[in-house]
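Undergrad: Input: one structure, supplied below.
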Amino acid sequence: MGPKDSAKCLHRGPQPSHWAAGDGPTQERCGPRSLGSPVLGLDTCRAWDHVDGQILGQLRPLTEEEEEEGAGATLSRGPAFPGMGSEELRLASFYDWPLTAEVPPELLAAAGFFHTGHQDKVRCFFCYGGLQSWKRGDDPWTEHAKWFPSCQFLLRSKGRDFVHSVQETHSQLLGSWDPWEEPEDAAPVAPSVPASGYPELPTPRREVQSESAQEPGGVSPAEAQRAWWVLEPPGARDVEAQLRRLQEERTCKVCLDRAVSIVFVPCGHLVCAECAPGLQLCPICRAPVRSRVRTFLS
């Protein structure tokens with residue numbers, strides 16, 4: 001913006017200055033008030049990520065390569081979380097879905113999403129894209145295509161024409177949006193605090209590529225969107241920490257030794273094959289275990 005280290009969010013207006021080491025624009029900006037706060041039809045924080053700034057998706061047209069991938073009858077890439085590849089298991093993960101949630105779990109599970117255990121946050125089992133702040137009338141397939149158009153599960157299930165239609169509709173909305181118009185409720189928001197008590201899921205890092213140039217006379221809405229998603233490539237320490245966290249997540253929480261291979265229904269938590277038979281209650285959430293399903297994590 002100019003003076004000192006002040007910054008301006010293109011959707012929520014002026015933000016606090018005096019940045020400290022470790023401060024992140026996403027944490028400073030996307031607090032509880034901003035979740036699902038529409039600005040001229042654009043939900044700025046619908047696509048969510050962990051507090052470490054992992055990239056989850058971007059609103060952009062499909063590339064020719066992605067179109068070719070989606071046209072095939074088979075999936076050339078494996079799912080990010082194969083343990084939730086079954087629609088039945090995804091639906092079972094909604095056992096603690098908030099009663100106030102506006103979208104039925106059946107629609108979300110059919111669209112590839114499973115519940116993370118946090119509020120109304122869901123993730124796609126294939127592209128690992130995350131969405132939250134659902135409102136009455138939201139269509140999971142449409143939101144999937146809006147935020148994560150290159151998901152191959154989406155392309156195989158709904159087809160390229162559907163994804164193109166959704167992208168074109170929302171591109172028109174972006175084209176009529178003035179990026180410098182400040183909303184009335186542009187007051188600074190407090191940094192968000194993640195909920196605890198539910199095991200973190202593996203988070204693949206994704207590097208976003210800039211695809212469209214700035215429009216003459218100002219910053220285009222597409223440029224503004226990319227400004228929130230771009231992340232520097234992870235360093236060696238980040239990769240090492242991620243691998244260590246992934247190893248811990250795949251270790252049985254009962255014996256703390258063997259790898260998990262059994263998923264409990266309906267809660268969706270994982271334990272090893274040796275510990276599973278003797279458990280009637282999930283050791284993580286204490287929910288009754290109705291059935292057990294063997295799963296293979298790649």
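Yeah, the Cβs are placed from backbone N, Cα and C, and that goes for glycine too.
In case it's useful when we look at the structure, here is the feature table from Swiss-Prot:
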MUTAGEN   Asp120 to Ala  Abolishes inhibition of caspases, SMAC binding and anti-apoptotic activity
MUTAGEN   Cys124 to Ala  Abolishes inhibition of caspases and anti-apoptotic activity
BINDING   Cys124, Cys127, His144, Cys151  Zn(2+) binding site
MUTAGEN   Asp138 to Ala  Abolishes inhibition of caspases, SMAC binding and anti-apoptotic activity
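Let's see these features in context: how buried, what's close, how far.
TA: Classification of Asp120 (mutagenesis position) by DSSP places it in coil, neither helical nor stranded.
All protein chains included, Cys124 (mutagenesis position) registers 28 other Cβ atoms within 10 Å of its own Cβ.
Under a cutoff of 8 A between CB atoms, and with a sequence separation of 6+ in the same chain, the neighbours of Asp138 (mutagenesis position) are Glu102, Val103.
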Undergrad: Report the member of Asp120, Cys151 (the recorded positions) whose C-beta atom has the most other C-beta atoms within 10 angstroms.
TA: Cys151
Undergrad: I want to check the contact list for His144 (Zn(2+) binding site): same chain, sequence separation of six or more, C-beta distance under 8 angstroms. What comes out?
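TA: Spatial neighbours, sequence-distant, of His144 (Zn(2+) binding site): Ala111, Gly112, Phe113, Cys124, Gly129, Leu131, Cys151, Leu154.
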